[in-house]
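Copied from Swiss-Prot, the annotated features are:
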DOMAIN    35-142  domain 'Ig-like V-type'
DOMAIN    145-232  domain 'Ig-like C2-type 1'
DOMAIN    237-317  domain 'Ig-like C2-type 2'
DOMAIN    323-413  domain 'Ig-like C2-type 3'
MUTAGEN   Asn76 to Ala  Impairs interaction with HAVCR2
MUTAGEN   Gly81 to Ala  Impairs interaction with HAVCR2
MUTAGEN   Thr457 to Asp  Decreases the binding to ANXA2
MUTAGEN   Tyr493 to Phe  Impairs phosphorylation; when associated with F-520
MUTAGEN   Tyr520 to Phe  Impairs phosphorylation; when associated with F-493
Amino acid sequence: MGHLSAPLHRVRVPWQGLLLTASLLTFWNPPTTAQLTTESMPFNVAEGKEVLLLVHNLPQQLFGYSWYKGERVDGNRQIVGYAIGTQQATPGPANSGRETIYPNASLLIQNVTQNDTGFYTLQVIKSDLVNEEATGQFHVYPELPKPSISSNNSNPVEDKDAVAFTCEPETQDTTYLWWINNQSLPVSPRLQLSNGNRTLTLLSVTRNDTGPYECEIQNPVSANRSDPVTLNVTYGPDTPTISPSDTYYRPGANLSLSCYAASNPPAQYSWLINGTFQQSTQELFIPNITVNNSGSYTCHANNSVTGCNRTTVKTIIVTELSPVVAKPQIKASKTTVTGDKDSVNLTCSTNDTGISIRWFFKNQSLPSSERMKLSQGNTTLSINPVKREDAGTYWCEVFNPISKNQSDPIMLNVNYNALPQENGLSPGAIAGIVIGVVALVALIAVALACFLHFGKTGRASDQRDLTEHKPSVSNHTQDHSNDPPNKMNEVTYSTLNFEAQQPTQPTSASPSLTATEIIYSEVKKQ
């Protein structure tokens with residue numbers, strides 16, 4: 001049996017492995033009852049790198065140990081054996097020269113390949129000739145190269161073709177991801193993934209699908225992304241537009257028209273005037289135009305790749321009408337009016353001819369109203385009668401097919417002088433109250449005059465009655481001594497009657513005076 005000790009020390013081991021080995025040899029002191037195990041460091045290994053099969057809980061008092069490729073001890077698949085007494089390693093049939101065994105039974109495999117993927121079994125031979133085994137494993141993945149994207153159609157036609165992208169190369173145990181415009185793949189019914197996500201298909205390509213597109217490949221040990229790829233989507237032409245948008249021109253002006261239609265590749269243009277071909281250019285220029293240049297101008301756009309054609313027709317009118325309309329003026333019959341009483345006339349004045357007039361109220365077109373009338377030609381606006389809601393700003397606009405201009409605004413103020421009925425008594429109610437008060441005062445005055453008159457007459461009559469009874473009283477007085485003692489005293493009664501008309505007064509809680517009051521006056525003889 002040959003000795004492996006010399007090759008063992010000639011193997012180049014990275015400094016990380018040497019550091020790990022030193023630590024294992026220095027501090028390894030497993031408990032005697034622990035189970036023998038192995039650990040792959042790392043478990044997932046990149047192809048061309050190295051892996052260490054680290055042993056834990058190695059028993060004491062051993063004769064030696066051996067490593068085997070697979071999940072069981074098989075002499076034909078022995079990698080290496082190690083005798084502790086001689087500290088010599090002996091290669092087995094499965095040894096590739098890339099393996100290194102350490103005194104602590106750990107096994108280092110360098111420059112691994114995908115064929116190294118799998119299980120490895122350690123067998124330890126104890127001094128009591130009882131063997132103990134432990135199995136570990138690791139997986140070797142390729143170091144992924146930079147992928148690339150292939151396409152079945154790099155110049156698809158919009159709304160017609162489909163495009164299939166494929167991420168190359170095909171690699172086992174690899175994940176494929178796609179990116180569009182530096183974003184992960186969106187959810188869309190037009191995007192389909194197949195072949196383990198290696199193939200991305202775009203259905204019914206549009207001009208917005210130009211990209212860029214990228215594919216990324218990943219495995220547990222590496223990742224890489226392709227260079228971006230863009231699509232050259234052919235489309236168009238869309239309906240062309242002619243600029244500028246002006247329709248009216250003055251004689252003597254220069255006519256310069258430009259045509260544009262979105263298209264890929266760029267469209268080819270041609271011009272027709274009144275149906276007659278003029279030239280094959282994108283721009284059309286006619287100097288010093290006259291009224292004879294009025295007519296229909298047609299722009300024709302063509303895409304030779306898509307085979308599509310589009311046209312646009314624009315009408316040009318050359319006229320003597322003023323290209324600039326002067327600013328009009330508004331004149332008002334009055335600017336402050338009384339609501340529901342007054343009317344007002346607003347007149348829009350301009351020196352231009354061949355123009356039209358329209359009116360605006362509070363930044364809006366003049367509303368339709370039976371009270372608002374426009375004269376022929378819209379020169380005068382009449383409002384009759386003016387209402388509260390008619391207050392605000394008015395202005396007029398004069399325009400022709402070439403230009404327009406607006407007047408300064410004018411403010412219409414609407415006043416209301418009548419007192420609102422809901423805030424007090426109506427004028428009729430106030431007049432009724434005044435008349436009632438005057439009538440009441442007159443009745444009281446008449447009643448008082450009657451009372452004073454009848455009162456004076458009553459006092460005079462009473463005075464006469466008293467005078468007539470005085471002699472009797474006197475006689476009774478004089479004859480007092482002659483009266484018999486038992487004779488009753490004579491009593492004379494005077495009656496005063498006062499009659500007065502009761503005046504009309506408002507209803508009151510106090511009782512009314514009686515029509516007649518009787519006063520009795522008693523005169524006794526002494």
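Just so you know, the numbers here start at 1 and follow the chain as drawn.
Cβ from N, Cα, C; glycine included.
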Just to verify: the residue among Asn76, Gly81 with the fewest other Cβ atoms within 10 Å, which of the mutagenesis positions is it?
Asn76
Return one of helix, strand or coil for Asn76 (mutagenesis position), based on DSSP.
helix
Tally of DSSP helical, extended and coil residues in the domain 'Ig-like V-type' (35-142):
6 helix, 58 strand, 44 coil
